[in-house]
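V13 to L appears in Swiss-Prot as a known natural variant, with the remark: In strain: 0101.3, 0101.4, 0101.5, 0101.7, 0101.9, MSH22, MA28, MA32, MSH38, SP138, SP235 and SP295. One natural variant catalogued in Swiss-Prot, V47 to I, is accompanied by this note: In strain: 0101.3, 0101.4, 0101.5, 0101.7, 0101.9, MSH22, MA28, MA32, MSH38, SP138, SP235 and SP295. According to Swiss-Prot, the domain 'Chitin-binding type R&R' annotation covers 49-110. Listed in Swiss-Prot as a natural variant, F52 to Y is described as follows: In strain: SP235. The natural variant D53 to H is recorded by Swiss-Prot, whose note states: In strain: 0101.5. Record note (Swiss-Prot), natural variant L56 to F: In strain: MSH22. The unchanged residue is displayed.
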Amino acid sequence: MFKFVMVFAVLGVAAAGVAHVPHPQVSHPVGRSEDVHAEVKSEHSDVRADGFDADLLVSNSIQQASSGDVHGNIHGSFSWISPEGEHVEIKYVADENGYQPVGAVLPTPPPIPEAIARAVAWLEAHPQAPEPVHHSHH
């Protein structure tokens, strides 16, 4: 019983010590000074039985627009001015294939090597027949 009490006492002290560890304050410079006082310049939303349309314009040049249909497909875009002063825009589709963003600032995968592309095309043109399943009775 004494060991049992000691184990829980040690665990309690350890947990209390972890709870009082100070967390350093980290400053994250984000955005621009005018972002702090940004105001909504226009906002519109129209929700209907067959879908919706919505858009937003903020005084610091942030914009958002989207529309959706009754099947859950959404098309939209959002944009802002980067800290470097560049206009950044992302267009997207969200549907049964997932979220598909497109924009110049997004990374793109390298091209598929020609040999791999030929191999994939050959495999698609020559599908393998399923192998028969053999059951052995013992």
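Glycine residues also receive a Cβ, built from the backbone N, Cα and C atoms like all the rest.
This is the original sequence, none of the listed changes applied.
Annotated features, which come from Swiss-Prot, shown on the structure.
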residue : record           : CB count, 10 Å
V47     : variant position : 9
F52     : variant position : 15
D53     : variant position : 14
L56     : variant position : 16
D53 (variant position) to V47 (variant position) - Cα separation in whole Å: 7
Structural state census, the domain 'Chitin-binding type R&R' (49-110) (DSSP three-state): 0 helix, 37 strand, 25 coil
